[in-house]
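Peer 1: This is the structure, below, for whatever I ask next.
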Amino acid sequence: MPTGFVAPILCVLLPSPTREAATVASATGDSASERESAAPAAAPTAEAPPPSVVTRPEPQALPSPAIRAPLPDLYPFGTMRGGGFGDRDRDRDRGGFGARGGGGLPPKKFGNPGERLRKKKWDLSELPKFEKNFYVEHPEVARLTPYEVDELRRKKEITVRGGDVCPKPVFAFHHANFPQYVMDVLMDQHFTEPTPIQCQGFPLALSGRDMVGIAQTGSGKTLAYLLPAIVHINHQPYLERGDGPICLVLAPTRELAQQVQQVADDYGKCSRLKSTCIYGGAPKGPQIRDLERGVEICIATPGRLIDFLESGKTNLRRCTYLVLDEADRMLDMGFEPQIRKIVDQIRPDRQTLMWSATWPKEVRQLAEDFLRDYTQINVGNLELSANHNILQIVDVCMESEKDHKLIQLMEEIMAEKENKTIIFVETKRRCDDLTRRMRRDGWPAMCIHGDKSQPERDWVLNEFRSGKAPILIATDVASRGLDVEDVKFVINYDYPNSSEDYVHRIGRTARSTNKGTAYTFFTPGNLKQARELIKVLEEANQAINPKLMQLVDHRGGGGGGGGRSRYRTTSSANNPNLMYQDECDRRLRGVKDGGRRDSASYRDRSETDRAGYANGSGYGSPNSAFGAQAGQYTYGQGTYGAAAYGTSSYTAQEYGAGTYGASSTTSTGRSSQSSSQQFSGIGRSGQQPQPLMSQQFAQPPGATNMIGYMGQTAYQYPPPPPPPPPSRK
């Protein structure tokens with residue numbers, strides 16, 4: 001090429017340093033002196049001096065033009081990006097395989113998150129005053145006597161500790177004197193009365209008091225702090241340009257933060273309150289734009305909020321209402337240093353509300369450091385407790401038996417009309433492997449864990465909520481904060497490392513006042529957690545698997561295999577453990593012992609039969625035969641055998657009138673035993689059989705058996721057929 005063409009080509013290819021620096025400076029709002037210092041950085045040469053450091057009242061990171069912005073990820077569902085769970089993957093938006101000029105060095109990071117944030121020295125005399133007590137006691141509440149207050153708290157299992165004088169609890173939403181637009185949304189969502197944590201939490205939060213709320217999962221804690229926050233914000237001056245949020249909610253995971261933001265949007269839009277949700281794993285641009293426009297409510301995970309505070313994208317000067325949601329979970333995830341850095345940026349006379357499901361010493365220490373003269377509200381037992389609306393079934397098995405038992409259990413669950421199920425596993429690899437195996441066998445399963453990109457996690461949760469994929473396999477990233485109302489089953493494929501995680505896992509079902517069932521596979525390798533699990537079961541009045549008791553008594557000797565015969569040699573009358581054991585065996589033994597399941601997999605059925613199977617309408621069409629011979633085990637006909645089974649000694653009449661009792665057809669077309677006959681072989685003659693599971697709380701009026709009260713029908717399918725007669729030679 002002639003040399004005369006080199007210079008023009010270079011002029012075209014090389015961008016002007018001054019223009020690029022001016023573009024960056026105008027986007028970041030830098031001054032002229034800063035643009036001059038940033039100009040050499042756009043096209044560095046060997047002689048160029050290093051950029052000068054500009055001193056600001058607030059530290060602000062200057063973006064380097066040499067580092068290119070990442071392209072959008074074109075394949076968000078096919079790549080594994082980032083590491084860790086929750087918010088720890090907040091640095092995913094740096095250049096990687098999807099960025100231009102791949103292989104470039106990532107931007108320089110400081111050693112610890114929040115290292116550049118300095119603790120502010122507050123002078124309360126110079127800070128503007130603000131009001132935080134807006135509670136006006138309703139006349140109906142004011143007329144309550146001390147005795148009636150104590151009875152109301154006892155009935156709702158509310159315990160109040162600390163503080164000078166605690167307001168009386170409310171027992172209706174209008175007692176809290178919320179604005180009419182808030183009451184309208186409550187009525188639209190068909191809320192009739194506040195939950196126990198809301199009964200005492202509303203008066204405390206509206207009074208401007210610091211408080212700690214300890215309650216089980218799904219107890220309505222989100223509304224307990226968001227509705228008072230709306231009242232608090234509406235009594236503050238309007239935001240001005242450059243102001244940060246008035247209400248800050250810290251949450252441990254992205255999923256919980258998004259759910260809180262959805263609730264805040266539902267209740268705040270009528271009063272034109274703006275809210276935003278900032279979390280890692282998502283693009284920073286939209287989140288920064290929301291903060292720059294001004295939001296009254298900010299729901300954030302600690303890591304991403306630290307990033308924005310360090311870079312000067314937001315500030316907490318106007319924050320007067322601080323909420324720490326799932327405080328115990330944030331400490332478990334190692335966010336305590338970030339939380340302390342964030343709280344140091346907020347004025348000390350703020351109102352602080354801390355919410356947790358457990359009360360370990362780490363959470364107590366955090367409350368002592370952040371809260372002033374606080375009142376503690378406990379709903380239920382202060383000890384670790386599970387939701388009493390959850391039926392807990394523990395199956396003691398070996399590690400190698402889990403897959404087989406899981407498939408048998410899923411065959412039973414998928415026959416239910418409401419069959420949304422969450423399966424919890426311990427590791428990300430097992431989560432992917434189990435999902436791959438189940439999908440290969442035709443199960444509509446999807447998975448979620450910390451290595452999934454945020455778009456994929458959102459997509460999976462939407463598919464799960466809509467019912468298109470009723471099986472969700474997850475790690476502990478979803479064990480807290482995931483709020484899906486109609487989850488009916490939770491399966492602990494792997495038992496968690498602590499009883500606290502167990503309680504939060506099974507708490508994904510039976511949200512609010514619903515019922516649910518939790519299955520747990522417990523292996524001898526989980527022996528260290530056995531005693532704590534038994535305490536949780538006893539506190540919830542659940543029957544305890546005798547294998548689990550034997551595992552504790554014998555320190556895991558034999559894996560619980562020998563205890564079976566020991567318990568079965570005793571009388572089965574009035575033995576709740578035996579009835580529990582029989583029910584677990586009947587549910588989980590499957591085809592091998594002649595159970596209620598056919599050998600065909602969910603994926604092997606035709607579209608018509610599969611739809612009927614998923615809708616709980618039986619096994620395919622009403623006239624389809626179940627077994628090798630037509631009419632042998634005909635479902636949907638009202639009896640368990642239209643023809644004789646085997647020889648003449650096993651006739652249909654003898655079977656219907658024998659030990660198994662007569663059967664009746666339910667509305668769904670499935671055959672089930674009546675409650676008076678299902679235990680005909682258990683108990684003493686002339687004595688009313690005990691309800692299955694022997695739950696020790698009051699049975700509702702009109703209920704004929706307790707298992708129906710706990711969310712399951714007594715027997716959804718007919719009993720197994722009798723064994724064939726011995727062959728005669």
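Using N, Cα and C of the backbone, Cβ positions are placed for all residues, glycine too.
Swiss-Prot lists Lys121 to Arg among its mutagenesis entries, and the accompanying note reads: No effect on HDAC1-, HDAC2- nor HDAC3-binding, decreased ESR1 coactivation, strongly decreased TP53 coactivation. Complete loss of lysine acetylation, decreased stability, loss of ESR1 and TP53 coactivation and loss of HDAC1- and HDAC3-binding, no effect on HDAC2-binding; when associated with 108-R-R-109. The feature domain 'Helicase ATP-binding' is assigned by Swiss-Prot to 202-377. Taken from Swiss-Prot, the feature ATP binding site applies to Ala215, Gln216, Thr217, Gly218, Ser219, Gly220, Lys221, Thr222, supported by sequence analysis. Here the residue is the original one, but Swiss-Prot notes a mutagenesis experiment at this spot, Lys221 to Asn: No effect on transcription activation, when assayed in luciferase reporter gene assays using MDM2 or FOS promoters, either alone or in the presence of EP300 and KAT2B. Looking at Swiss-Prot, you'll find the mutagenesis Lys221 to Arg noted as follows: Loss of helicase activity. Loss of splicing regulation in the estrogen signaling pathway. Reduced CD44 alternative splicing regulation. Does not promote ZCH3HAV1-mediated RNA degradation. Here the residue is the original one, while Swiss-Prot reports the published mutagenesis Thr222 to Ala with the comment Decreased CD44 alternative splicing. Trp355 to Gly appears in Swiss-Prot as a mutagenesis experiment; the accompanying note says: Small decrease in CD44 alternative splicing. Positions annotated as domain 'Helicase C-terminal' by Swiss-Prot, on the basis of sequence analysis: 405-552.
Structural setting of the listed features?
Peer 2: For Lys121 (mutagenesis position), the number of other Cβ atoms no farther than 10 Å from its own Cβ, over all displayed protein chains, is 5.
Using a 10 Å Cβ-Cβ cutoff, Ser219 (ATP binding site) registers 23 neighbours.
Its Cβ taken as reference, Lys221 (mutagenesis position) is surrounded by 26 other Cβ atoms within 10 Å in the chains shown. The secondary structure of Lys221 (mutagenesis position), as reduced to three states from DSSP, is helical.
Within 10 Å of the Cβ of Thr222 (mutagenesis position) there are 21 other Cβ atoms, across all protein chains.
According to DSSP, Trp355 (mutagenesis position) sits within a strand segment. All chains included, 24 other C-beta atoms sit within 10 angstroms of the C-beta of Trp355 (mutagenesis position).
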Peer 1: When you measure from the Cβ of Gly218 (ATP binding site), how many other Cβ atoms are you left with inside 10 Å?
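Peer 2: Summing over all protein chains shown, Gly218 (ATP binding site) has 22 other Cβ atoms within 10 Å.
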Peer 1: Counting each residue once, how many in the domain 'Helicase C-terminal' (405-552) are helix, strand and coil under DSSP?
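Peer 2: Each residue of the domain 'Helicase C-terminal' (405-552) counted once, the result is 69 helix, 23 strand, 56 coil.
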Peer 1: Under a three-state reading of DSSP, tell me whether Lys121 (mutagenesis position) is helix, strand or coil.
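Peer 2: The three-state answer is coil.
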Peer 1: Could you tell me the C-alpha distance between Trp355 (mutagenesis position) and Gly220 (ATP binding site) in angstrom, no decimals?
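Peer 2: The Cα atom of Trp355 (mutagenesis position) is 11 Å away from the Cα atom of Gly220 (ATP binding site).
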Peer 1: How big is the Cα-to-Cα gap, in Å, between Lys221 (mutagenesis position) and Ala215 (ATP binding site)?
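Peer 2: Ala215 (ATP binding site) has its Cα 8 Å from the Cα of Lys221 (mutagenesis position).
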Peer 1: Cα distance, Lys121 (mutagenesis position) to Ser219 (ATP binding site), nearest Å?
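Peer 2: Cα-Cα, rounded: 38 Å.
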Peer 1: Tally every other Cβ atom lying within 10 Å of the Cβ atom of Gln216 (ATP binding site).
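Peer 2: The Cβ of Gln216 (ATP binding site) has 24 Cβ neighbours within 10 Å.
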Peer 1: Any idea what DSSP makes of Gln216 (ATP binding site), helix, strand or coil?
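Peer 2: Where Gln216 (ATP binding site) sits, the three-state DSSP reduction gives coil.
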Peer 1: Using Cα coordinates, what distance in whole Å links Gly218 (ATP binding site) and Lys121 (mutagenesis position)?
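Peer 2: Taking the Cα atoms only, Gly218 (ATP binding site) lies 39 Å from Lys121 (mutagenesis position).
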